[in-house]
Each structure stands twice: as structure tokens, then as C-alpha cells.
Amino acid sequence: MVTPREPKKRTTRKKKDPNAPKRALSAYMFFANENRDIVRSENPDITFGQVGKKLGEKWKALTPEEKQPYEAKAQADKKRYESEKELYNATLA
């Protein structure tokens, strides 16, 4: 005998405020944004998922010295985000 299930209740996600500051990018994201077009030009018939995989492989192959500029950009972006977030929260309160 099968018992009827109760319908699942949908949880509604809170709408994101369009005025909220953009989140900080990671060092990998700065690297990926800079190198995505290069990977695509080297492999024109590659799929979207494979581009990400190639970028991940390239990122892992970098030495800490080669990653340094991207990590510096990420630190600067994190500071930008934190200051913008502070300003944003002050306007809400």
C-alpha cells in the first residue's frame, strides 16, 4: 500500500539587492579571466567544461612566484569588497 506524499514546499530565496557590492574575486578567478581567451584560441573546438579543466590544470602547474601577481590582485579586490560592504551596510542601518 502506497501512502500519498505531501507536496514539497518550495523555499523562496531572498532577492539579491542590485546595489550590494560585487563579491571579491579569488586569485584563480583573476588568472582564469586573463587566460580564458588564450586557452580558447589554442583549442578552438574545446567545450565550456574543458576550458575550465584546462585552466585548472594550468593554475595547478604555476609556481607560487607565478601565482603571486594574481594573489596580490585578489588581496586588493578583497579590500575593495570589504570597504564597499562596510559603506553599503552603513547605508542600510
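If you go along the chain as it appears here, the first residue is 1 and each next one adds 1.
In case you wondered, yes, glycine gets a Cβ from its N, Cα and C as well.
So, quick note: what you're seeing has the original residues, none of the substitutions.
These numbers come from a predicted model, not from an experiment.
Annotation of the mutagenesis experiment Pro18 to Ala in Swiss-Prot: Does not affect affinity for DNA. Taking a C-beta cut-off of under 8 angstroms and a sequence separation of 6 or more, Pro18 (mutagenesis position) has no same-chain neighbours. According to DSSP, Pro18 (mutagenesis position) sits in a coil region rather than a helix or strand.
Among the sequence features in Swiss-Prot, the mutagenesis site Pro21 to Ala is noted as follows: Shows a 4-fold reduced affinity for DNA.
The number of other CB atoms found within 10 A of the CB of Tyr28 (mutagenesis position), across every protein chain shown, is 17. DSSP classifies Tyr28 (mutagenesis position) as helix under the three-state reduction. In Swiss-Prot, the entry for mutagenesis Tyr28 to Asp states: Shows a strongly reduced affinity for linear and circular DNA. The structure shown retains the original residue.
In Swiss-Prot, the entry for mutagenesis Met29 to Ala or Asp states: Unable to form 75 bp microcircles. The structure shown retains the original residue.
Counting every protein chain shown, the Cβ of Phe30 (mutagenesis position) has 19 other Cβ atoms within 10 Å. Swiss-Prot gives this note for the published mutagenesis Phe30 to Val: Does not affect affinity for DNA.
Here the residue is the original one, while Swiss-Prot reports the published mutagenesis Phe31 to Asp with the comment Shows a strongly reduced affinity for linear and circular DNA.
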- Do you know offhand how many angstrom separate Pro21 (mutagenesis position) and Met29 (mutagenesis position) by C-alpha? 17
